[in-house]
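As recorded in Swiss-Prot, the features of this protein are as follows:
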- 7-92: domain 'PB1' (DOMAIN)
- Lys11 to Ala: Loss of homodimerization; loss of capacity to form large aggregated cytoplasmic structures (MUTAGEN)
- Arg19 to Ala: Loss of homodimerization (MUTAGEN)
- Asp60 to Ala: Loss of homodimerization (MUTAGEN)
- Asp73 to Ala: Loss of homodimerization (MUTAGEN)
- Cys291, Cys294, Cys315, Cys318: Zn(2+) binding site (BINDING)
- 657-701: domain 'UBA' (DOMAIN)
- Trp661 to Ala: Loss of binding to ATG8 proteins; when associated with A-664; Increased sensitivity to heat stress; when associated with A-664 (MUTAGEN)
- Ile664 to Ala: Loss of binding to ATG8 proteins; when associated with A-661; Increased sensitivity to heat stress; when associated with A-661 (MUTAGEN)
Amino acid sequence: MESTANALVVKVSYGGVLRRFRVPVKANGQLDLEMAGLKEKIAALFNLSADAELSLTYSDEDGDVVALVDDNDLFDVTNQRLKFLKINVNAGVSTNSAAPESSGSSTPAGMPNPVSKIQKGINDVLMAVPNPMRDTISKVYMDLASKASTSSPVVGEMLDCISKLGQLSIPQESSPCSPVTKPGSSGASLSRDVPSAGGKKDISERTQTGRKPVNLNEPTGAHSKTSGHVPNSSGLGANFNECPFSGSTMNYSCPNPVNLNKHPRRVCHSKKSTNGDYWTSLGVFHKGIRCDGCGVLPITGPRFKSKVKEDYDLCTICYSVMGNEGDYTRMDKPVSVQHLHPFRGPFTQFPNPWLSHPVPRATNGGAPLRCTRPKLDSRFVLDVNVIDGTVVAPSAPFTKIWKMRNSGSLVWPQGTQIVWIGGDRFCNSLSVDLQIPKEGVPIYSELDVKVDFVAPELPGRYISYWRMATSDGAKFGQRVWVLIHVDASLKNSVVNEFHGLNLNASPSLDENFPSEFLGIMNYESAQPGSSSVNPGTVKGTDLEGEVGETQAVEKENLLVGEAHPAIPHGHSPSSSSSSFNMVDFPSMPAVEVLSGGSSSTTKDVPVPLQEDIEKNDVEITMLKELEEMGFKEIDLNKEILRDNEYNLEQSVDALCGVSEWDPILEELQEMGFCDDVTNKRLLKKNNGSIKGVVMDLLTGEKEA
């Protein structure tokens, strides 16, 4: 280029710093600069001492590294017609410095210039620094070194220690000096013998002394007996916990040394500890465990599990601030096998994916092996009497009986009760104690749950919700209800001579009980002296067999009134599993007694002429009830009602999907999702997956 004909661009690299300048070219083709002037120029550029011994090299036109020694070498450079001249500078020991120290002396013969002495050590350190940071560090170092060299002898001695920083990763041998050849050099003149940092002490003395703490608050001269550096077993250089000056362990004034591999929060206010095991434990992660103090996930280092609160853990930082030693258990290592339940703590030991309740398993001895988290639970089996939609007279007392099964993993103890949880209140008490034997109700056993009610005075539809609970009020199990229709026209329809009949108790196969009174419900209390009352205990069984459409229609229109005709002698009374009984008035052409679950059925039962009309009325009534419960899809409700023969209980179960959803709904309520209608809809959408429901609720899923 034209610019190189008049001047030559010279680039000088030293300590990772690159400087450039131009040197004019004379008419005879030689540089207007001699070798001495070039060294002075380089020393001025990098703030080097004037008497520093500089070793200059460059790459010739063939790519070989050539040394610049005298003016003849500069003349040869101009003859090569290079586009630019890049010079690599290596600074050596000053020519005016004292003789090198002997290997057996503990102190040098003379104190060299501190700045020139530390240059090589810093240069070696900078070689390991990434390129983006190398230029910045070099400039800062040059400024500090030039200003601090004349400040005090103490600073000079500190700089002497810093000059050995580059030797910390070199394995120490028994010889006091170890020659190191810098990469890229091509001659004996370019090699430099770097004195070993351990040359001031005997190896045997260093081995016996070991590492000793260094107090940096004392003058540097106080450490004349500091042991030498012990080589690192890993071979990866100096440890962060070592002093870079002598290789000894540092005694930080701060109680917690900074660990660069950890989160910075762990350094600020972690527990004071000088034990090396503490820092080792910080590498332990408790997967899936969140600190309930600061919210960090997962907990790193020791985990402190509360003995007082359930599912409460603290990390080391929060424990040092708010923890009490007696209330927490320290866990230095994570649990080897830990199944994490996303919502309600750990899984039971024997989970069953098909059931909502834990399944106890028998051990070799035959005793049931309880789950790790046993719980009380109950499941509705059937309505023993007063099925949904029963028509009663105003102010008529009656007893509702539900058959419930113990579906949990604990025995129902004495004191278990059923409590009112919502809906219409037409019972004199908010809770009723159950008749439970001393040994309790075993698992998978059934119990008749009885509650006395009094029908409201005003006509209309009434529903009351109940749920089982422990003696201390903790509710459990499925929700049950009683649904009645109060009809004012039935109040005066009962014949006085039958006022002693009480059909709250299911009829028993007793010869003293008149069969012609089956199915009649009296709105008055039973007279103590009445001989027609059989107060036996009701024992219900599961419904079996099919129920016809006529039976389903009449089931929803159970009338309370009088009945004069007698039942034919050939018919036997219904079993205790009967859900309803129907009695026609005298004006009707025949008397019907229908049994919902009995194996014995009536013969030649006539179908009422108004069957279609009544069936339509029942369907409309049940559709309204389902809509009030939250089931808004009318077509689906009709289909479910017809499939279940207008049995409201079975229809609700079918609309919910499966009865096992009740525990999931309870769990969603405990998590704060209290809209049962939305929860059921999302459970149906996600096929009973609680994870899918929670994700939809958290993402703001709205009902279409």
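Glycine is no exception: its Cβ is also placed from the backbone N, Cα and C atoms.
None of the listed substitutions appears in this model.
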For Lys11 (mutagenesis position), the close recorded positions (Cα within 10 Å) drawn from Arg19, Asp60, Cys318, Trp661 turn out to be Arg19
Remaining residues near the recorded Zn(2+) site, that is with C-beta within 8 Å of the centroid of the site residues Cys291, Cys294, Cys315, Cys318: Asp292, Gly293, Gly295, Val296, Ile299, Leu314, Thr316, Ile317, Tyr319
Using Cα positions only, nearest of the mutagenesis positions to Cys291 (Zn(2+) binding site) (Arg19, Asp60, Asp73, Trp661, Ile664): Ile664
List only the single closest residue to Asp60 (mutagenesis position), chosen from the recorded positions Arg19, Cys294, Cys318, Trp661, Ile664 by CA-CA distance. Arg19
Please give me the CB contact count at 10 A for Cys315 (Zn(2+) binding site), counting all chains in the structure. 27
For Trp661 (mutagenesis position): DSSP state (helix, strand, coil): helix
Cβ packing number for Cys318 (Zn(2+) binding site), 10 Å threshold: 19
Over the domain 'UBA' (657-701), work out the mean pLDDT and round it to an integer. 79
Mind checking how the domain 'PB1' (7-92) divides into helix, strand and coil residues in DSSP? 20 helix, 36 strand, 30 coil
Residue from Arg19, Trp661, Ile664 whose C-alpha is spatially nearest that of Cys294 (Zn(2+) binding site), among the mutagenesis positions: Ile664
Determine, from DSSP, whether Cys291 (Zn(2+) binding site) sits in helix, strand or coil. coil
Output the one of Cys291, Cys294 that, of all these binding-site residues, has the highest number of other Cβ atoms within 10 Å of its Cβ. Cys291
Just give me the nearest neighbour of Cys318 (Zn(2+) binding site) among the mutagenesis positions Arg19, Asp73, Trp661, Ile664, Cα to Cα. Ile664
